[in-house]
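Participant: Got a structure here, written out as structure tokens. Questions coming.
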Amino acid sequence: MQPNDITFFQRFQDDILAGRKTITIRDESESHFKTGDVLRVGRFEDDGYFCTIEVTATSTVTLDTLTEKHAEQENMTLTELKKVIADIYPGQTQFYVIEFKCL
């Protein structure tokens, strides 16, 4: 079995597969992905593979510079997005936006 390159919480799987979630915001430990990378995607909870994505763009962002567009690309409100990011990465402020499409 091939290892997954990136994982997402299971609660995001349906939005990714439906094309409603088209970015992910990560910390420095996952800042190495580049435009054009093709990644196997698994669920964080059980590492089960569920799709393959292609990275279409990357950029940096801070918690304070997150926008409504980021929230729309994450399929949530800006308030929800800031809370999710703060819950996943407490105390951090610098993040990496990975834009992607399902293949």
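The backbone N, Cα and C atoms fix where each Cβ goes, glycine too.
None of the substitutions listed is reflected here, since the structure keeps the original residues.
This is the feature table in Swiss-Prot:
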- 6-101: domain 'ASCH' (DOMAIN)
- Lys21: active site, proton acceptor (ACT_SITE)
- Thr24 to Ala: Loss of activity (MUTAGEN)
- Thr24: active site, nucleophile (ACT_SITE)
- Arg26 to Ala: Loss of activity (MUTAGEN)
- Asp27 to Ala: 2-fold decrease in catalytic efficiency toward N(4)-acetylcytidine and 3-fold decrease in catalytic efficiency toward N(4)-acetylcytosine (MUTAGEN)
- His70 to Ala: 5-fold decrease in catalytic efficiency toward N(4)-acetylcytidine and 14-fold decrease in catalytic efficiency toward N(4)-acetylcytosine (MUTAGEN)
- Glu74 to Ala: 73-fold decrease in catalytic efficiency toward N(4)-acetylcytidine and 143-fold decrease in catalytic efficiency toward N(4)-acetylcytosine (MUTAGEN)
- Glu74: active site, proton donor (ACT_SITE)
- Tyr89 to Ala: 115-fold decrease in catalytic efficiency toward N(4)-acetylcytidine and 312-fold decrease in catalytic efficiency toward N(4)-acetylcytosine (MUTAGEN)
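How about a rundown of where these features are and what they're close to?
Facilitator: For Lys21 (active site, proton acceptor), the Cβ neighbour count at a 10 Å cut-off comes to 19, with all displayed protein chains included.
Under 8 Å, Cβ to Cβ, and six or more positions away along its own chain, Thr24 (mutagenesis position) finds Ile6, Phe8, Glu74, Val97, Ile98, Phe100. According to DSSP, Thr24 (mutagenesis position) is assigned to a strand segment.
Neighbours of Arg26 (mutagenesis position), defined as other CB atoms within 10 A of its CB across all chains, total 19.
Proximity of Asp27 (mutagenesis position) to non-local residues of its own chain (separation of 6 or more, Cβ distance below 8 Å) is seen for Tyr89, Gln92, Gln94, Phe95, Tyr96, given in sequence order.
According to its DSSP assignment, His70 (mutagenesis position) is helical. A C-beta separation below 8 Å, combined with a sequence spacing of at least six in one chain, links His70 (mutagenesis position) to Ile23, Ile25, Val61, Leu78, Leu81, Val97.
For Glu74 (mutagenesis position), other Cβ atoms within 10 Å of its Cβ number 23.
According to DSSP, Tyr89 (mutagenesis position) is assigned to coil rather than to any helix or strand.
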Participant: What is the number of other Cβ atoms found within 10 Å of the Cβ of Tyr89 (mutagenesis position)?
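Facilitator: Taking all protein chains shown, Tyr89 (mutagenesis position) has 17 Cβ neighbours within 10 Å.
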Participant: Calculate the per-residue pLDDT averaged over the domain 'ASCH' (6-101) and state the result as an integer.
Facilitator: 97
